[in-house]
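J.: So Swiss-Prot lists these for the protein:
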MUTAGEN   Gly2 to Ala  Mis-localization and impaired phosphorylation upon flagellin (flg22) treatment, but conserved kinase activity and autophosphorylation
DOMAIN    61-352  domain 'Protein kinase'
BINDING   Val67, Gly68, Glu69, Gly70, Gly71, Phe72, Gly73, Cys74, Val75, Lys99  ATP binding site
ACT_SITE  Asp197  active site, proton acceptor
Amino acid sequence: MGSCLSSRVLNKSSSGLDDLHLSSCKSSSSATAHKTEGEILSSTTVKSFSFNELKLATRNFRSDSVVGEGGFGCVFRGWLDETTLTPTKSSSGLVIAVKRLNPDGFQGHREWLTEINYLGQLSHPNLVKLIGYCLEDEQRLLVYEFMHKGSLENHLFANGNKDFKPLSWILRIKVALDAAKGLAFLHSDPVKVIYRDIKASNILLDSDFNAKLSDFGLARDGPMGEQSYVSTRVMGTFGYAAPEYVSTGHLNARSDVYSFGVVLLELLCGRQALDHNRPAKEQNLVDWARPYLTSRRKVLLIVDTRLNSQYKPEGAVRLASIAVQCLSFEPKSRPTMDQVVRALVQLQDSVVKPANVDPLKVKDTKKLVGLKTEDKYQRNGLNKKTVGL
């Protein structure tokens, strides 16, 4: 499953759980908060595995079966019969990823249950498929489809890997669109789920580089629109979390949009959201990149140099245009994920059939990003007042 289990608590209580209450000026309800463990497990459609079955499937949780680890515990590769979902005797059949909870780990039973609550009932091409779970004595495990290409993080940042090959421009746009579709689905009626932890390590890629969102341990039911939760214990990942969420605890769907904007910057620049190995002023990607997002000429200075001539300059400018709006300080100024999807669809079309335009010779920025009229802005899901390019 890749390294999708990194620590993500910004302000953690001794219990490790973040208590949510609704803003006094708005009202809503969270169905998940009132569900018991029994109700969640009885309502899911995925399989309940015995611990012995998963022990056999992973070859006794051997160290050479480990494909990832983090706050939750370890993720193991395993194999099941595709028809019966029983363990196979040889390394053949359906490849699975088994996430095993560490009883003394950073994350706990509540997040395990949250994953089952959402992935056990939701189905979408851009969400990782949950195949089953195990609840036996102190054992807590989750069984997923195996994502052969690992995480987006592994394809953007070398992290000491000598055989590293950065993701191509075309695939970066594809991954961005896939992830946006998954997030838009979560925000849509009647799902209304706030994902709360969108980041490169939680976007997994299958053998065809189809991107899917994983790790739903921090997900929450709604609210949508202008309503917001107030979290007394803010959880997420430094560098990705929306500023209003970090500073006030206010959380809604636009908080996810901000985090997605950070991912878009990572795709554009090839830099990590937070990198302590860089000079102090360059460690936070958003803070470093913002001054460059004010004009098309500056944008081209921060594009990942490893891409060489793979991209058209106007494509980079259009991606930056989408990112800068997602990263608006004012949540209401950020586009919805449906709007982001529409804008990325148009960007992908331009990658396949690039426009014959030199961005450095275009005086009208609207023409550069393909937004010639007010109506065109609205169709793309871009706010004319907040376009910074």
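Placement of Cβ uses the backbone N, Cα and C atoms for every residue, glycine included.
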J.: C-alpha of Gly73 (ATP binding site) to C-alpha of the residue listed as 'active site, proton acceptor': distance in Å?
T.: 18
J.: Tell me, how many other CB atoms lie within 10 A of the CB of Glu69 (ATP binding site), whichever protein chain they belong to?
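T.: Looking across every protein chain shown, the total is 18.
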J.: Identify which of the binding-site residues Val67, Val75 has its Cβ surrounded by the largest number of other Cβ atoms within 10 Å, counting every protein chain shown.
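T.: Most Cβ neighbours within 10 Å: Val75.
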J.: Which residue, of the binding-site residues Gly71, Gly73, has its CB surrounded by the fewest other CB atoms within 10 A?
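T.: Taking Gly71, Gly73 as the binding-site residues, the minimal 10 Å Cβ count falls on Gly71.
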J.: What's the CA-CA gap between Val67 (ATP binding site) and Asp197 (active site, proton acceptor) in angstrom, rounded?
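T.: Per the Cα atoms, Val67 (ATP binding site) and Asp197 (active site, proton acceptor) stand 21 Å apart.
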J.: Measure from the CA atom of the residue listed as 'active site, proton acceptor' to the CA atom of Glu69 (ATP binding site) and give the result in Å, rounded to a whole number.
T.: 17
J.: Take the C-alpha atoms of Gly71 (ATP binding site) and Asp197 (active site, proton acceptor) and report the distance between them in angstrom, rounded.
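T.: The Cα atom of Gly71 (ATP binding site) is 14 Å away from the Cα atom of Asp197 (active site, proton acceptor).
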J.: Could you state the whole-number distance in Å separating the C-alpha atoms of the residue listed as 'active site, proton acceptor' and Val75 (ATP binding site)?
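T.: Here the two Cα atoms lie 19 Å apart.
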J.: Find the longest CA to CA distance in the recorded ATP-binding set Val67, Gly68, Glu69, Gly70, Gly71, Phe72, Gly73, Cys74, Val75, Lys99; express it in Å as a whole number.
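T.: Largest pairwise Cα separation, rounded: 14 Å.
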J.: Have a look around Asp197 (active site, proton acceptor) and count the other CB atoms within 10 A of its CB, chains all included.
T.: 24
